[in-house]
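Participant: Next up is a structure, given as structure tokens.
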Amino acid sequence: MSGTLLAFDFGTKSIGVAVGQRITGTARPLPAIKAQDGTPDWNIIERLLKEWQPDEIIVGLPLNMDGTEQPLTARARKFANRIHGRFGVEVKLHDERLSTVEARSGLFEQGGYRALNKGKVDSASAVIILESYFEQGY
């Protein structure tokens, strides 16, 4: 086991991506993947898996603030199931509440409004999801 994990922040137009190391508990953004109504180019996902060879994949689970599911929740689950089904890698879902808010805030502090492009926000959200997963001791 390499201790490498990939995280995805699922969205219908853009899917944020991050890579992290369990040993350091840190993650960094990778370029976001464009999606068509939630469907990514699966060849890009396959390339990421071949390049990084992750032990597991973390997919952010979008929930309402009270913990209830929202329309995007089922689609994120389906995306996670498809990754597992296509590639056989272990996939876990992780609560992503407020990750986009935190990502936008951090990017804005670094570069103002110009830093808030959709792909950067989505991949920064994936970093937050993965680091939150590490912080919870997984």
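Yeah, the Cβs are placed from backbone N, Cα and C, and that goes for glycine too.
What you see is the original sequence, not a version with the noted changes.
Below are the features I grabbed from Swiss-Prot:
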- Asp9 to Ala: Does not process pre-16S rRNA in 70S ribosomes, binds to pre-16S rRNA-containing ribosomes (MUTAGEN)
- Glu96 to Ala: Does not process pre-16S rRNA in 70S ribosomes (MUTAGEN)
- Thr100 to Ile: Does not process pre-16S rRNA in 70S ribosomes (MUTAGEN)
- Ala103 to Ile: Allows cell growth, i.e. not toxic (MUTAGEN)
- Ser105 to Ile: Allows cell growth, i.e. not toxic (MUTAGEN)
- Asp122 to Ala: Does not process pre-16S rRNA in 70S ribosomes, binds quite strongly to pre-16S rRNA-containing ribosomes (MUTAGEN)
- Ser125 to Ala: Allows cell growth, i.e. not toxic (MUTAGEN)
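Surface or core, plus neighbours and distances: that's what I need for these features.
Facilitator: For the recorded site, Asp9 (mutagenesis position), the DSSP three-state label reads strand.
For the recorded site, Glu96 (mutagenesis position), the DSSP three-state label reads coil.
According to DSSP, Asp122 (mutagenesis position) sits within a helical segment.
A sphere of 10 angstroms centred on the C-beta of Ser125 (mutagenesis position) encloses 30 other C-beta atoms.
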Participant: Taking only the Cα atoms, work out how far Asp9 (mutagenesis position) lies from Asp122 (mutagenesis position), in Å, as a whole number.
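Facilitator: Distance between the two Cα atoms comes out at 6 Å.
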Participant: Since the record lists Asp9, Glu96, Asp122 as mutagenesis positions, which of them has the fewest other Cβ atoms within 10 Å of its Cβ?
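Facilitator: Result for the mutagenesis positions Asp9, Glu96, Asp122: minimum number of other Cβ atoms within 10 Å at Glu96.
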